[in-house]
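Read through the structure below, which is laid out as C-alpha cells, and then see the notes.
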Amino acid sequence: MRSVTNAFGNSGELNDQVDETGYRKFDIHEGILFCIELSETMFKESSDLEYKSPLLEILESLDELMSQLVITRPGTAIGCYFYYCNREDAKEGIYELFPLRDINATFMKKLNDLLEDLSSGRISLYDYFMFQQTGSEKQVRLSVLFTFMLDTFLEEIPGQKQLSNKRVFLFTDIDKPQEAQDIDERARLRRLTIDLFDNKVNFATFFIGYADKPFDNEFYSDILQLGSHTNENTGLDSEFDGPSTKPIDAKYIKSRILRKKEVKRIMFQCPLILDEKTNFIVGVKGYTMYTHEKAGVRYKLVYEHEDIRQEAYSKRKFLNPITGEDVTGKTVKVYPYGDLDINLSDSQDQIVMEAYTQKDAFLKIIGFRSSSKSIHYFNNIDKSSFIVPDEAKYEGSIRTLASLLKILRKKDKIAILWGKLKSNSHPSLYTLSPSSVKDYNEGFYLYRVPFLDEIRKFPSLLSYDDGSEHKLDYDNMKKVTQSIMGYFNLRDGYNPSDFKNPLLQKHYKVLHDYLLQIETTFDENETPNTKKDRMMREDDSLRKLYYIRNKILESEKSEDPIIQRLNKYVKIWNMFYKKFNDDNISIKEEKKPFDKKPKFNI
C-alpha cells in the first residue's frame, strides 16, 4: 500500500510531487525560518561554547550558514525571527531581524554589522533585544508563533518563486512553556501542527540543554510528533517518524545547523521493471551523491535600461547562409538516407524511437551477476547515484526493494539494468549494487556501464616494472603504512563537506568583503610565520596537514617509546619510497633507443 508521509520527516520528500500520468520535475526552492525563543539562559556565557552565549553562537552559525548557501544554493530563502522580545518594532513579541526572502547582500550585511558591533563592544545582546525577564503575561504564546509561521510561509512575495521545501529551525531552552499545563491550549497547538503538516512545513528542532538544567522534551514531543502514525492497511510504520525532539548540548548548535541545512536533491525518478511480462514494477528515485562547486561559473549577463539593471537572455536564430534571412520558423528535422532526406512528423518520430526504447525514463532488470565480476575500477566513467524506493506512484516499493537488498547482500550479487534516466537520453547499461552492511546509507548505488567504444586502452610502455622484483619490499611498505595510519584516526569518517575548497572560498570571500564593505589589509612585509598562519586559516586541508606534520616531528622528541615509533615508521617509509624511486629512474636511463634503419639516397 502507499506509504503515509508527513511534513516533519526527510526534507527531500517535499519535492516528490507526482501527477497521475507520470513523474513531474520540480526546481527546489527551499525556505528556512529561524525562530529563536529568548530567555535568561540564552544570554548567559557557557563554558561549552568557549564562554560565548548560546544566542551569539546561533547568530554566528546563521552568518556562516548564509555564507555557505550563497555559494552552493544562492536561491535559498532565509528568515530570522526572535520571540519573547521587548523591542519597540516587535509585533506581538516577535522581532524580525530580516524577513523570509532569497539570500541577498542587504540581509547578510545587516547580520554582519550586528556581529561586528557585538564583538567590538559597541552594543550588547541585552541592549539590542531589550530583553527583560518578566512574568508569563509578556511571553509569546506558541499558538501565536505557529500561526505566524504558517502565514509567513503562505505569503506571496512578488518576484520570488513559490517555496517547494519549507523548514522551521526552532531554538529554545525552555521545556515547560505556559501552554504545557493547559489541556485546551495543547489541543489547539495540535490542530495548528496539522495545518503546518498539510502545508508541507517541517521542523528541525534545537532544544538546548545544560549540565545543571537538562531539557525535558515531553511537551514538544507531544505536539510535534502528532503526524507520526502507522499505515493501517499494511501494518507498516510510516516512512518518517516526525521531527527529532531529542535535546542537544549547546556545543553542538553550530555543527547541527550546518548539517541540517542539507537538502536531498532528487536527480531522477522512474519505474524499475522487475518482470515486464507480469507487470511487476516498483518506483525508485535517485539522489546525487556529491557535487563539485567551481569558482566563477555562476554569473548573469545584465544591461542598464533607464538606470535600472535588467537581466539579459540569449536567443538562438537560424539564418540563411546566403541571404541572411531568419528561417527559424521554417526549419524542419530530416533524417538523411543516402541521397534522400526523410521528413518525419512528431508522431512518426515517436514511433521510430519506441521501436528500440521507451518514451519516458525507465530502468529494467535484465539479469544478475557476481559483484567481483561486475564492479571494476575502469568502468567508473560517470558519477554514481544513490537509489531508494519511491512509494509515490507504485505502492509496496519499499518492501519489495528491501527484500531485493537483503537477497543481493546475502548472495554477493548485483543487478544488471537497461534503461535511461531522462526521457531525452539514450538507453545504457547500469549496475545496481547494494550498499554494504557497514555503510551509513542503506539502499543501492547505480553505476553506468560504459560501452566498448567508451573504454580507453592503457598505453603500451616500452619498459614496465610489474613489481615482482620488489614484492617483499612492497609488502613491508604496506605494513609500515598500516602502522603509520594507526596513529591517525578519522573519528567520524571522511566527510568531503568538512574540507572546504580553498579556491572557491577565496573567490566568494572577495565578493563577500566587497558587498559587505569589509576592509582587508595585506602586509607587503609579511613574515613567513604570519603568512603560514594566514594560509592555514584560509585552507583547512593545509591546517590538517600541518597538524599531522607536527605530530610526526613531536614523536621524535618524545620520551615515550610507543610515540617514538611513529617517527621511525615514517623514516622507514621514506627509505622504501626513495629506493623505489631510484630504481624507476635507473630503468628509464637503461632504456635503449630504437635501431634506425639506414637511409639510402637515390
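Cβ from N, Cα, C; glycine included.
Substitutions noted, but not modelled.
Database features, via Swiss-Prot:
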VARIANT   T21 to K  In strain: ABYS 60 and SK1
VARIANT   E50 to D  In strain: ABYS 60, DBVPG6044, SK1 and YPS128
VARIANT   T230 to A  In strain: DBVPG6044
DOMAIN    268-483  domain 'Ku'
VARIANT   F368 to I  In strain: YPS128
VARIANT   I562 to T  In strain: ABYS 60, DBVPG6044, SK1 and YPS128
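Here the features listed in Swiss-Prot are placed on the structure.
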{"residue": "E50", "record": "variant position", "Cβ contacts under 8 Å, 6 or more apart": "none"}
{"residue": "F368", "record": "variant position", "Cβ contacts under 8 Å, 6 or more apart": "L408, K413, I414, A415, I416"}
{"residue": "I562", "record": "variant position", "Cβ contacts under 8 Å, 6 or more apart": "none"}
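E50 (variant position) falls within neither a helix nor a strand when secondary structure is assigned with DSSP, and so counts as coil. Per-residue confidence over the domain 'Ku' (268-483) averages out at a pLDDT of 85.
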